[in-house]
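Asks: Sharing a structure, written as C-alpha cells. Questions coming.
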Amino acid sequence: MEEGPIKKKLKSAGQGSGKTDAFRNFEQFFFRLNTLYTFLICRKHVVPTFKTLCGPIETALKRTVTKEDLAMVMALMPRECVFKYIDENQIYTETKIFDFNNGGFQQKENDIFELKDVDDQNQTQKSTQLLIFEFIDGTMQRSWSASDRFSQIKIPTYTTEEMKKMISKREALFKSRLREFILEKEKANLDPFSELTNLAQKYIPRERDYEDPIEAMMKAKQESNEMSIPNYSNNSVITTIPQMIEKLKSTEFYASQIKHCFTIPSRTAKYKGLCFELAPEVYQGMEHENFYSHQADAINSLHQGENVIITTSTSSGKSLIYQLAAIDLLLKDPESTFMYIFPTKALAQDQKRAFKVILSKIPELKNAVVDTYDGDTEPEERAYIRKNARVIFTNPDMIHTSILPNHANWRHFLYHLKLVVVDELHIYKGLFGSHVALVMRRLLRLCHCFYENSGLQFISCSATLKSPVQHMKDMFGINEVTLIHEDGSPTGAKHLVVWNPPILPQHERKRENFIRESAKILVQLILNNVRTIAFCYVRRVCELLMKEVRNIFIETGREDLVTEVMSYRGGYSASDRRKIEREMFHGNLKAVISTNALELGIDIGGLDAVLMCGFPLSMANFHQQSGRAGRRNNDSLTLVVASDSPVDQHYVAHPESLLEVNNFESYQDLVLDFNNILILEGHIQCAAFELPINFERDKQYFTESHLRKICVERLHHNQDGYHASNRFLPWPSKCVSLRGGEEDQFAVVDITNGRNIIIEEIEASRTSFTLYDGGIFIHQGYPYLVKEFNPDERYAKVQRVDVDWVTNQRDFTDVDPQEIELIRSLRNSDVPVYFGKIKTTIIVFGFFKVDKYKRIIDAIETHNPPVIINSKGLWIDMPKYALEICQKKQLNVAGAIHGAQHAIMGMLPRFIVAGVDEIQTECKAPEKEFAERQTKRKRPARLIFYDSKGGKYGSGLCVKAFEHIDDIIESSLRRIEECPCSDGCPDCVAASFCKENSLVLSKPGAQVVLHCILGHSEDSFIDLIKDGPEPNMPEIKVETVIPVSEHVNFSDDFKIIDVRRATKDDTHTNEIIKKEI
C-alpha cells in the first residue's frame, strides 16, 4: 500500500530521530480519540470527561494518556475543540443500568415536573470540577449544560455509515492542520514536534481557584498599582455622553430600544457673598473662596440664629454649608460642640472623612476631636469621645439608646451643643420617621429644660421633599424654619434616555429580559470609560445583573475587566462594603451595581452615568438616583431600562413625568404621626426616665392630650413629676425599637477551599427565598451552591460553583385572619369591615432550576418548615354580587381584588402615616393566576391588609386605616375612575411596591369590587365598567378565587363599632349579634 503524503512528511521530518514515531503515535492517539468520542456521543450520550476517554484509549495504545495529548489536539484545532474544566453541578450525571435484553445502557426518562427529594439530590451534588473534551466542529455540536438534560429534541442515534463519515471528515481536517503546522515550522528551521508540545502547554486547562471576589478585586488593584498602570486605563479616549448614546445605537444588539431621549440644558454657577466675616482660618480649608448663592444664603441664615432646610439638587454642595458653619463656630468658640446625624453608618463615616480633610488644612483645629459614635465604637473609645469630642457623627439609634438615657455623661457636650445637622431628611418617614421625630424632641427637651441650652439650631438637607418646611418643623418640634431652595450650583447637560427592551419574536407581550439588556448596556459604558452606577430595585436583580456582566466579559475575552465592576448592597459584610466604597472613591472601579444603598450621598467619586435596571420605587427615588451622576459639572446620563411591569411600561408611555425635576408635588407626603399611642407611650416613658415629666413644661414637645392621658394612666407620679413605669425599667430605650423590631440575622458562610468566612448576613424573613439546600445563592454575581442550611444555629454553608443556571423558589404566601377584635360597617353600606389578628404563612416547597434563557430544567422538592408571622390587620370580604358581576363582565376576579388592594394602599398615605413597606397585602402571583392547570389552592375573595412591623401586636397603622376606611375606599375608587389610563398605571391600580410586578391586574374589576363594597347599586355603575377579558393579561384558564366561606373566631373582648344593620348576603352579622347577646 502506497504511503500517503502525511506519512512521507513525517519520515522526512525526523528520520532516525524518533520524531517520526512521536508524530505517528500522535496520529494513532487522534484516531482513537476521534472514534471513541463519536461513538460515545452518538450512541451512548454520555459526558466526554477526561477520565471516560482515557481508559479505552490507554487500553488500545498500551500507554498512559496525559492532558498534554489532548492539549496538542487543541493546539492544532482550537476552534473545533473544547478542553476545559466544568462544574459537576452544570451537567447531569445520570445513573445508567446495563441490561443485555434492552440493548445495553439504559437511561431514565426525565420529567422536569417530577419533584426530586433534595436530600437525595445533594448526595450527588459534589463540588468537584470535571475535565471534559469535546469536538464542536459542526459535525456533532454539543454544549454540556444543564439544559441538555431536559432537551425536548431527542438526540438522534446515528447509523454506522453516518458515524464513519463524521470520523473521516474530522480526521481529514486534523491531518491537514498537522501537515500545515509541520511545513510552517520546518520552513522556520524549528523542530515541529517540540514547537507543538510547547504550544500545547497553554491549552492545558487548570481547575478554577474560586478566589473570593473581594480579595480578587483588591489583588488586581494592588498588581495594577505595582505595575504603575493608571486606574483610568484608556481614559485618554474620552467618550462624551452624546457620543455614547450614538455608540449604543450602533451596537449589534440595538433594535430601536431607545423610545425617548431628552436633554436638560446645562446651568452656570451663581455666586453670592456673606453678610458677615467668617473666621479667616476657615478659608484655609476651602478650595475656593466663592460661595454658590444657596450656600451663602444658608450660611447667612445660620449666622442669624435661624433653623435651615436646604432642598437644592443632589451634589450641589449642601455638605459644605454645615461643615463651614461648624468650623467657623469651632474657631470662634473653643467650647462649642456639634452633632451630625446620618441614617446609616456608611454615610456617617463618609462625612467624617470629608470633614477631617477640611480640618487637616487648618492648623488651629488639628487637635479637635472629631469621631463617629455608633454601634461599632468600642467601649473605651466611647468614654473618650463623651469627654473630649467637639464633633460627633452618629445616628438616631445611638441618640435614643445611648446618649439621651445616659445624658449625665454627656453633660459638657449637650450644654455647649450649638448645631444639630440631620442630612437626608427624606429618609425619616412613616413609623421610623415618627420615632426619630420623638427622639429629636427628647433631645431638644433635655437641652432646653435641663441644660438651659436655648441657642441650639437645626439644619437639614434633602433634595426630594414635598413639604420641606413643614416636615422639618414636625421633625424637631420647632416653630420657625428658613427654606433654601434656589440652586446656585453649576451643572452640565443632563441626558435622560428611556430604553424599552424589544418584544420577543412570536410573543405579543413578552419582552427581552431587562436584566440582560441592562448588562449589555453597562458593558458598553464600561468599555467606553463612562464611570457608571447601576441601580437595581431589589437585591436579587442586583446580583443577577452582576452575574450577566461578568459572563459577557468572559465570553468576549475581557476577563481583565471582571474586577473593574462590583456589586454593593445591604447584607454584605461591613468590611467588604468599606473596601468597595474606597475603591470606587479613588476611581479604581469603572462601575458599581447597587440597590438603593448608594442612593444616599456617600461620596464614591465622579460619575458620568446612572443606569436604572427597572424603575425605582418612587419618583423621589428616581431623582435621588439620577442626581448621583454629573458630580464634576460635566454632562451626565441617566438611562432607565424598563421591565415589563405595568409601572415601568407606564413611564415608557409617559416619560414627561420623569422630567419634572423640581416638582415637589410628584413626591410622597412624608407626614409624621404623633397620635399613635403605641409609638408615643414608648418615647414618653423614655423621656420620663431622662427627666421627670411636667405637664406645663413638656406639652410643647408631645401632643398635650395624649401626654396627660399616658402620664396619668401609665407612669408613676411623685413630687418631682411623672417617672417611667416599672414595665420599662431599668433602661426604657431598650423597650422601644425605632425601626419596628430588628430581625434575627443568618450568616452565610463560604466554605470554598476551606475558606470558612462570613460573606453575608441575611434577615430571617429572607432566608426562605434565598437559602435552601441545593439552591443557588448569588454573591457578587457568582453562583454558590447551598450545601447546608441550619435554621437552629442561624447559618448556611455555601460553596462556589461554576454553573449557568439559577434557582427560583416555588413558594406561596397566605395571609389569613385569625381572630376578630373590631367590626364596623361603612357609612352607606352593609358590608362589614374587620380588624384583628392576622397570620401570614410563607411556605417554600421546592425550587426550579432555570437556565439563562428562563427555561425550567429541573424541579426539586424541599422540606423547609413554614415561616409564620403574626400581626394585626384589617380585611373586607368581597360581596357575592361583586363576584357575579365580574363573572358576567368576564373580568378576572384575582386581578380585581389585587387592583383594589393596590388602589387602597396607594391612598393610605393621605389618611395615615405609613411607608410603602409598613402595611402590606397578599399579592397575586402570575405563575398561579395564569397557569394552565387547575390549582387546589383556592383563595377566599377577600381584601386584606396587615402591619408588617411591630410583631404580633402590630404597629397601630392598620387600626388607623380601619378608623378611616370609608374615606380611604371612596378616595381609591375616585382615583381609579378619574385616571385616564386604559388598563392600570402607578396612579391607580399598579404599584411599584408589588412583589409580583403588578402583572395580575384588572382595573375595571377593581372598580366593581370597590363599588360593591361601598354599597352602590349595580345599575348605578354597571354601564361604566368595561367588559373583559382584560387586554393586559393572557387568557385565564383557571379560577383561583372562591367566595368566603370559612368562619373567623371572635376575640373574648371584641367590639362592634357603628353597626347599622345585618348584611344582605352573608351571616357575619348574625354571628355578631349572637356574640353580643
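Easy rule for this one: first residue shown is 1, then count along the chain.
Backbone N, Cα and C define each Cβ position, glycine as well.
Since the structure is predicted, the reported quantities are computational estimates derived from the model, not experimental observations.
In case it helps, Swiss-Prot gives these features for our protein:
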BINDING   Thr312, Ser313, Thr314, Ser315, Ser316, Gly317, Lys318, Ser319  ATP binding site
DOMAIN    299-483  domain 'Helicase ATP-binding'
DOMAIN    521-678  domain 'Helicase C-terminal'
MUTAGEN   Lys318 to Ala  Impairs helicase and ATPase activities
Asks: So, three-state DSSP: helix, strand or coil for Thr314 (ATP binding site)?
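Replies: For Thr314 (ATP binding site) - judged by DSSP and reduced to three states - the answer is coil.
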Asks: Neighbours of the ATP site Thr312, Ser313, Thr314, Ser315, Ser316, Gly317, Lys318, Ser319: Cβ within 8 Å of the Cβ centroid, same chain, sequence order.
Replies: Ile310, Cys461, Ala463, Asp487, Ser489, Gly627
Asks: Looking only at Cβ atoms, how many others are within 10 Å of the one on Ser313 (ATP binding site)?
Replies: 22
Asks: Over the domain 'Helicase ATP-binding' (299-483), what does the predicted model average in pLDDT?
Replies: 90
Asks: Just the number: how many Å between the Cα atoms of Thr312 (ATP binding site) and Lys318 (mutagenesis position)?
Replies: 8
Asks: With an 8 Å cut-off on Cβ-Cβ distance and a minimum sequence separation of at least 6, pull the same-chain contacts of Lys318 (mutagenesis position), or say none.
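Replies: Correct list: Ile310, Thr312, Asp423, Cys461.
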Asks: Which chain-mates of Gly317 (ATP binding site) that are at least 6 residues away have a CB under 8 A from its CB, listed by sequence?
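Replies: Gly317 (ATP binding site) has long-range Cβ partners Tyr292, Gln295, Ser489.
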Asks: To see if you understand the setup: which same-chain residues, six or more apart in sequence, place their Cβ under 8 Å from that of Ser316 (ATP binding site)?
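Replies: Correct list: Tyr292, His294, Ala463, Asp487, Gly488, Ser489.
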Asks: Over all shown protein chains, what is the count of other CB atoms within 10 A of the CB belonging to Thr314 (ATP binding site)?
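Replies: Result for Thr314 (ATP binding site): 21 neighbouring Cβ atoms inside 10 Å.
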Asks: Three-state secondary structure of Ser319 (ATP binding site) from DSSP?
Replies: helix
Asks: Provide the number of Cβ atoms within 10 Å of the Cβ of Ser315 (ATP binding site), excluding the reference atom itself.
Replies: 22
Asks: Given the binding-site residues Thr312, Ser319, which one is most crowded in terms of C-beta atoms within 10 angstroms?
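Replies: Ranked by Cβ atoms within 10 Å, first place goes to Thr312.
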